[in-house]
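K.L.:
Annotations for this protein, taken from Swiss-Prot, read as follows:
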- 14-111: domain 'Chorein N-terminal' (DOMAIN)
- Ile80 to Glu: In Mutant 2; abolished lipid transfer activity; when associated with D-103, K-167, R-171, E-193, K-259, E-285 and R-304 (MUTAGEN)
- Val82 to Arg: In Mutant 1; abolished lipid transfer activity; when associated with R-54, E-101, R-167, E-171, R-193, R-200, E-223, R-285, R-304 and R-328 (MUTAGEN)
- Leu103 to Asp: In Mutant 2; abolished lipid transfer activity; when associated with E-80,K-167, R-171, E-193, K-259, E-285 and R-304 (MUTAGEN)
- Ile167 to Lys: In Mutant 2; abolished lipid transfer activity; when associated with E-80, D-103, R-171, E-193, K-259, E-285 and R-304 (MUTAGEN)
- Phe171 to Glu: In Mutant 1; abolished lipid transfer activity; when associated with R-54, R-82, E-101, R-167, R-193, R-200, E-223, R-285, R-304 and R-328 (MUTAGEN)
- Tyr200 to Arg: In Mutant 1; abolished lipid transfer activity; when associated with R-54, R-82, E-101, R-167, E-171, R-193, E-223, R-285, R-304 and R-328 (MUTAGEN)
- Met259 to Lys: In Mutant 2; abolished lipid transfer activity; when associated with E-80, D-103, K-167, R-171, E-193, E-285 and R-304 (MUTAGEN)
- Leu285 to Glu: In Mutant 2; abolished lipid transfer activity; when associated with E-80, D-103, K-167, R-171, E-193, K-259 and R-304 (MUTAGEN)
- Val304 to Arg: In Mutant 1; abolished lipid transfer activity; when associated with R-54, R-82, E-101, R-167, E-171, R-193, R-200, E-223, R-285 and R-328. In Mutant 2; abolished lipid transfer activity; when associated with E-80, D-103, K-167, R-171, E-193, K-259 and E-285 (MUTAGEN)
- Trp328 to Arg: In Mutant 1; abolished lipid transfer activity; when associated with R-54, R-82, E-101, R-167, E-171, R-193, R-200, E-223, R-285 and R-304 (MUTAGEN)
- Val1381 to Gln: Decreased interaction with WDR45/WIPI4 and ability to promote autophagy (MUTAGEN)
- Thr1382 to Gln: Decreased interaction with WDR45/WIPI4 and ability to promote autophagy (MUTAGEN)
- Ile1389 to Gln: Decreased interaction with WDR45/WIPI4 and ability to promote autophagy (MUTAGEN)
Amino acid sequence: MSRWLWPWSNCVKERVCRYLLHHYLGHFFQEHLSLDQLSLDLYKGSVALRDIHLEIWSVNEVLESMESPLELVEGFVGSIEVAVPWAALLTDHCTVRVSGLQLTLQPRRGPAPGAADSQSWASCMTTSLQLAQECLRDGLPEPSEPPQPLEGLEMFAQTIETVLRRIKVTFLDTVVRVEHSPGDGERGVAVEVRVQRLEYCDEAVRDPSQAPPVDVHQPPAFLHKLLQLAGVRLHYEELPAQEEPPEPPLQIGSCSGYMELMVKLKQNEAFPGPKLEVAGQLGSLHLLLTPRQLQQLQELLSAVSLTDHEGLADKLNKSRPLGAEDLWLIEQDLNQQLQAGAVAEPLSPDPLTNPLLNLDNTDLFFSMAGLTSSVASALSELSLSDVDLASSVRSDMASRRLSAQAHPAGKMAPNPLLDTMRPDSLLKMTLGGVTLTLLQTSAPSSGPPDLATHFFTEFDATKDGPFGSRDFHHLRPRFQRACPCSHVRLTGTAVQLSWELRTGSRGRRTTSMEVHFGQLEVLECLWPRGTSEPEYTEILTFPGTLGSQASARPCAHLRHTQILRRVPKSRPRRSVACHCHSELALDLANFQADVELGALDRLAALLRLATVPAEPPAGLLTEPLPAMEQQTVFRLSAPRATLRLRFPIADLRPEPDPWAGQAVRAEQLRLELSEPQFRSELSSGPGPPVPTHLELTCSDLHGIYEDGGKPPVPCLRVSKALDPKSTGRKYFLPQVVVTVNPQSSSTQWEVAPEKGEELELSVESPCELREPEPSPFSSKRTMYETEEMVIPGDPEEMRTFQSRTLALSRCSLEVILPSVHIFLPSKEVYESIYNRINNDLLMWEPADLLPTPDPAAQPSGFPGPSGFWHDSFKMCKSAFKLANCFDLTPDSDSDDEDAHFFSVGASGGPQAAAPEAPSLHLQSTFSTLVTVLKGRITALCETKDEGGKRLEAVHGELVLDMEHGTLFSVSQYCGQPGLGYFCLEAEKATLYHRAAVDDYPLPSHLDLPSFAPPAQLAPTIYPSEEGVTERGASGRKGQGRGPHMLSTAVRIHLDPHKNVKEFLVTLRLHKATLRHYMALPEQSWHSQLLEFLDVLDDPVLGYLPPTVITILHTHLFSCSVDYRPLYLPVRVLITAETFTLSSNIIMDTSTFLLRFILDDSALYLSDKCEVETLDLRRDYVCVLDVDLLELVIKTWKGSTEGKLSQPLFELRCSNNVVHVHSCADSCALLVNLLQYVMSTGDLHPPPRPPSPTEIAGQKLSESPASLPSCPPVETALINQRDLADALLDTERSLRELAQPSGGHLPQASPISVYLFPGERSGAPPPSPPVGGPAGSLGSCSEEKEDEREEEGDGDTLDSDEFCILDAPGLGIPPRDGEPVVTQLHPGPIVVRDGYFSRPIGSTDLLRAPAHFPVPSTRVVLREVSLVWHLYGGRDFGPHPGHRARTGLSGPRSSPSRCSGPNRPQNSWRTQGGSGRQHHVLMEIQLSKVSFQHEVYPAEPATGPAAPSQELEERPLSRQVFIVQELEVRDRLASSQINKFLYLHTSERMPRRAHSNMLTIKALHVAPTTNLGGPECCLRVSLMPLRLNVDQDALFFLKDFFTSLVAGINPVVPGETSAEARPETRAQPSSPLEGQAEGVETTGSQEAPGGGHSPSPPDQQPIYFREFRFTSEVPIWLDYHGKHVTMDQVGTFAGLLIGLAQLNCSELKLKRLCCRHGLLGVDKVLGYALNEWLQDIRKNQLPGLLGGVGPMHSVVQLFQGFRDLLWLPIEQYRKDGRLMRGLQRGAASFGSSTASAALELSNRLVQAIQATAETVYDILSPAAPVSRSLQDKRSARRLRRGQQPADLREGVAKAYDTVREGILDTAQTICDVASRGHEQKGLTGAVGGVIRQLPPTVVKPLILATEATSSLLGGMRNQIVPDAHKDHALKWRSDSAQD
């Protein structure tokens, strides 16, 4: 180098300097530089230029060549100073100093030219050799010496190269300004980058030793440049309008510290590596932005597009021949496709992973752009737009989704293009720290006026860096001082940024970026108004990285990859120019985040501003610009994550202030996630929008509920679970998927019709069959009466509804929980969680942070409505078809709903197929689907004692297990704001419970349960076992999968105008079993569950709770109740095939209605208590079978006035029929069970029963017809007046016994006031006491009252408002017997129309009189039919092998007939136990039984009755028991009787309409002195009876009830305890509620003493103050003895019973009236029986003996002769009508004498027939008769028992008898002859015929007598039709034989 140190000449120096300036900078100047214009100091080597304006065109030309997206608008240079060290040119560096450089740029408009081929801006434009040649050739004066050889030129070039490498450029106060004006009237924006100092030099300047040697022929492969910056500031300016003065730019960012950039440039393409590599370091970066600035910067960055996709596509979309590279690409793609086809993997929806779906890569297959296929294009768009559109409901679909998305985060899918990509640029930056402060308001009201200046002054003033510590908490005070307003702040340290650009052929580019954060924190700092301290929300923090490992592993790693490829524009119907696929992966360390909805709402508003797309103004006829099809995949993963869910305080007031501070509760839910992974996919493009999926998975989730200072409670645990269907260890992971579907057209006008739809517009189908709309309710209509029963849909209907709703929802949330455990340690925690979630989280509404007022009031920082949408023209739809569009009825689903959406800018067919038909269905707002594979809910509740006090140290526990459960919810269904649905399903559910469990410490960490039954809890509700359900036991298999065990569907409808919310709740429980456990009322499972769920709602600000109406429909199908008593050896099972509960529940209303419908239910008993699992058919006995039962409960809270207008509690029951199937032992066991349940036997161990001798002695000491010798306190405290009245009644009853049964004496007793108070309507007031002046009137009225009550019910007449007139002496017969006409009114009778009101409907026999008070409690049973089947034998216990018949043993037994095909044992429910005898059966049927029990309030209500009566007698309760028809049927095989007991009717005694066979009425009244217990007035009425008694049936009933009574355990009261007895109350009616039902039916019911009684609370018998048997009951008795029995009843009685034959014996039960008081039901029965027996013995023996044998017919015979002679005389004496008397006598003679004669003749003929049959049997040979002949004889004998209805049938039957007899005789002779011939030949045949001759001779006599009997019977029935009816009821017919 020494030879180059010769001195330079001045001419050369001037030319070199001028040339350098002109060559490098001349064309950028507006004026050409010359030597004269230069300010040169050649000796010092400096050049200076000032105030230079840049040439815009030249600079833009350079920028275009570099593909810069910016262009220069204005450029100015303050000064340029160039210093050349001539003395040390090769050792020192040249300097260029540029001061005051100002560049104003703007985004380039229009396409850019071709790609840049030169990089001279970095390599100084040319080589040094060229520079040397030009320099020496440019105008140098001709030297005197000759030119230097070529070596000198190279040495000169080497010198120049050395000098150029050492040039150092310094920029001072540089300002780069980028302006952007949208051009649509909006204000522009400008961003300035101000650099205080920038130094640019080669790396050789810093370290000359590392510089490569200079070679002018071979330039270095890499160039290294160094940039050093200092004082970098970012400023923002909003361009003002023309008339407004400009404002100074506002600083938005600063770079503190020293910045250094190392630029590495590759000059030789043969070397690997990127062409450009930049590595830099930066101290820290601070940014301060407002929402307005953020939006404007986003628009600026959108305008400054780094890649012009349209220009790129235009350049590269050229047709060219296939080259070698193209062939290689085709070969590579084909190989990959073949390999993928061999593996046979499913097609992935990702266009990068599956080349078959990614047909947009047409350059891989076709080089010519015109060869693309439109079909392939449509298929490609279909595949990209329909990805995961239909969401999955079932778990297997979820597992498929998990497996399909199993790619590891950050790993790119294999792409054949990546191998051919070449690195182009690489950027690596290291930042010491980054802070981004985003203001939440544009103009903060608080803080200093110049916030930006104050902010950056605070940070620039500090000497030390802001990131000196590893904790960010020390920065918070500095930020409080720097920015005292609400903002969101991102703070990061040790930031490493890496950016790489790869390019390839066909215009493909790949951009990848990685960012590492050593520490990271994202905070929201909210400054409430008027506060000095902010409130922080830690959006993202990393508490675990603050230790020593912070530098070892970054807390956040962000990877972003973008692949850009072009799409040919020659493809039809596509306006897309580029396809961009981006993948963003974020790997975090263990992080923590606060989830606060208010903060997220404010943050989302800011992010929404940054993501608003800038749309160009669209005209009517303008063609849409080419758009970019973009697909972005976002992935986030971390080892662990902690999410703290903060519950907001819901504020629904009209104008809430979102900036008033954090409106959050003190409680929070901490969610700890293990291995969380988040994935999202966003797509945008010109085609139809596609759904957006957000997916979050984790392996484990632990939820902890924190309530202020209380200890944290672990309440939730979710974990993965093994797939039971998978062979390997495949897990289901917890998963949350959020799907945001694109918003469909806002109106129905924005739908373009298809071709088929256009045809449909012209031709409408007259009959259009549509499928029903999907619904969560069952489409099968189920009606009950006139009401439709709403039932949840089956699983298929549920799935259809859910999948359709999810697909048509604006936003859907799907949650999969493989294994979940919810723990609720107390009601307080549950109430807190309930209110936080239901009343805070779900009621929270986002604030209106993006208002859209008028432009004048538009705040800065928020876009107007034009920024979000633009108006565009759509195709108008025909109004004719529009009617179907708006048809949202359930029948509006048809095939034409599959219309597709068309893009407005598209041409041709549809772009993509829609998943459903949103054209006819509006979108729902939000839908949720939660799937639980296995789940458990554990709830700890309080345990209370019988007094309602909480027990210490114990608690109740409820555990609910669920398998395969789904929870679905949708709000604003089909766009209707007030409509929503809620569904809950579970294939299997089990409830465990225990009332009292010892307290144990709560777990600090919730473990996953094993889902095994809890050991300390008892199963309460569980799936029915295989052998329990009736259908399951019947072996019905192969019918597929039935409904789920639990199904619930709820429809929620809110009427905002009325503020009424209606819930339609339907619940179905299928094949479930309830295990019943007796417990205290406060400790039952339902009491504890309801008490646990009964929480109070916290008020919500600005929310008025609507009136809630709940319509409840609960359906139980094939369910059962299992009860196993502790101290009774029996197991009880109640099954119900269908059980429906319906109710209307209205909050804040006084009335509540509940209806139960029970269909096909049964009660079973079993004595196998030691076996755990039993079979229903094998081990149980059905004792109760209910066909249909309806139960209605109505409650009323009462009025504020305290008066009752309706009962507080009313129960109504009605049913079809109830069957009771029992033997004596099973019936006794049923009675014992009822007693056990009523006495709550499980809660009281059985005490020692008293000895039988004590019980017998007690019974013998009591006289049945007298009062007890030692009356109880209640009886002793009767007032003196009642005692006197009782004595008078006793004396009168003795006088009545001496009179005939029909005679009555005047009764003058004042006791009449005690006769059913109020049941007389229109009667005069009660008579005064004894001795009063109105005693005679009282006696007359009392007698007439008696007669009237005997004829009918007084209250019936009273209820219909009719009045019976009472007249003195009415009804008393005269002494001489002559009738006397009494004139009541002397004048004419005036008839007044309408005087009596007409009854509205039929008479209600159960209704109380009108003046009775309104009852507080009413129990009504209406038309309940009961059939009691009494079987012989035993259902339980040991049974003999031969199964002897109990009750028919010994000589009483008769040969039983064969059972027909319809016997009861063919029905499995009636098969009973192994010892049940089905041929021994009797049936007791009570048809249409009605019962009413009313309890009246303690205070008497005002009524029309007299005050004196109310003061004397106050009703407490009233009972009415009515049996419309009572029958006892004889079904014994040994008996021919049909009906054992029934109602007797005849022509003389026809049955009255609406008459009841048995009526019992009881009225309990309070005594007048209030000293005793309640007193009862009892009235019984009975209709005439007919008894047909067979001896076997009589003895069977005797044995049955004897065994029944012996098997019933005696009622022994248990220990008196607080829970076993009712508490003493002030209301005397309270203890009567439990006694009312048993007053009429059983005598064992007792009532406890009233609260006003001073007696001990032991139960006392009922005191009957009055007992009346109101009607005289005639009884007709037929008895048929069969055999003598002397072993049980004695010799005489046995002979009498066996030989007696009674026919129409008449008995009468006389009227009874007992007013002297009876204590106990047994005394009442004893009194009635004693009275009736005495009357029968004294007065009715002739009528009883008149039916012995034929005596009845004989008496009728003489009665007819007497009537024939006496009736004319009696009629003549009466009124002189002799002919009328003759007619009556002849009629009586015909009906009595003729029928009696025919009956006697028939008896004689039947006696002859019986004698002939006996002779026939004696003379008949012993040879067997054929079976067919026996069958014919038996059939004829059965028909023989049926008498003909009239003479015609008698003649026909006689003819048939003779004909069949002759045929039978001939057939018998033929059979005997043929059989004898077969055995012995001719001799045998002749012998057989001879042996058959004697019976054949007798046979005509039998036939003649039988035919005569038929004729006589027909004649008798013709004369007396009642005889035929009685015969048909008495004897069995052909159908009854079976």
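Note: Cβ is positioned from N, Cα and C throughout, glycine not excepted.
Please situate the listed features within the shown structure.
P.N.:
Averaged across the domain 'Chorein N-terminal' (14-111), the predicted model reaches a pLDDT of 79.
DSSP classifies Ile80 (mutagenesis position) as strand under the three-state reduction.
Its Cβ placed at the centre, Leu103 (mutagenesis position) has 20 other Cβ atoms within 10 Å.
Ile167 (mutagenesis position) has a Cβ environment of 18 other Cβ atoms inside 10 Å. DSSP assigns Ile167 (mutagenesis position) to coil in the three-state reduction, placing it in neither a helix nor a strand.
Packing around Phe171 (mutagenesis position) is summarised by its Cβ count: 20 other Cβ atoms lie within 10 angstroms of its Cβ, all protein chains included.
In sequence order, Lys168, Val169, Thr170, Phe171, Lys225, Leu226, Leu227 make up the list of same-chain residues 6 or more apart from Tyr200 (mutagenesis position) whose Cβ falls under 8 Å from its Cβ.
Long-range Cβ neighbours of Met259 (mutagenesis position) (same chain, at least 6 residues apart, Cβ-Cβ under 8 Å): Gln228, Leu229, Ala230, Val232, Gly280, Gln281, Leu282, Gly283.
Within the same chain, residues at least 6 positions away in sequence whose Cβ sits under 8 Å from that of Leu285 (mutagenesis position) are Gly253, Ser254, Cys255, Ser256, Leu431, Gly433, Val434, Thr435.
Within the same chain, residues at least six positions away from Val304 (mutagenesis position) with a Cβ under 8 Å of its Cβ are Pro69, Leu70, Pro107, Val178, His180.
In the three-state DSSP scheme, Val1381 (mutagenesis position) falls into the coil class. Around Val1381 (mutagenesis position), there are no C-beta neighbours below 8 angstroms that are at least 6 residues distant in the chain.
A coil conformation is recorded for Ile1389 (mutagenesis position) in the three-state DSSP classification, outside any helix or strand. Note: Ile1389 (mutagenesis position) has no non-local neighbours, i.e. no same-chain residues 6+ apart with C-beta under 8 A of its own C-beta.
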K.L.:
Looking at the mutagenesis positions Ile80, Val82, Ile167, Thr1382, whose Cα is closest in space to that of Leu103 (mutagenesis position)?
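P.N.:
Nearest listed residue in space: Ile80.
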K.L.:
Mind checking how the domain 'Chorein N-terminal' (14-111) divides into helix, strand and coil residues in DSSP?
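P.N.:
Looking at the domain 'Chorein N-terminal' (14-111) with DSSP, the answer is 25 helix, 38 strand, 35 coil.
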K.L.:
Taking the Cβ of Thr1382 (mutagenesis position) as the centre, count every other Cβ atom within 10 Å, in any protein chain shown.
P.N.:
9
K.L.:
Going by C-alpha distance, which of the mutagenesis positions Ile80, Val82, Ile167 is nearest to Thr1382 (mutagenesis position)?
P.N.:
Ile80
K.L.:
How many whole Å apart are the CA atoms of Ile80 (mutagenesis position) and Ile167 (mutagenesis position)?
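P.N.:
If we compare the Cα positions of Ile80 (mutagenesis position) and Ile167 (mutagenesis position), the gap is 14 Å.
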K.L.:
Counting other Cβ atoms within 10 Å of each residue's Cβ, which of the mutagenesis positions Ile80, Val82 comes out lowest?
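P.N.:
Ranked by other Cβ atoms within 10 Å, the mutagenesis positions Ile80, Val82 bottom out at Ile80.
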K.L.:
Round to the nearest Å and give the CA-to-CA distance linking Ile167 (mutagenesis position) with Val82 (mutagenesis position).
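P.N.:
Rounded to the nearest whole number, the Cα-Cα distance is 10 Å.
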K.L.:
Under a three-state reduction of DSSP output, how is Leu285 (mutagenesis position) classified: helix, strand, or coil?
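P.N.:
DSSP call for Leu285 (mutagenesis position): strand.
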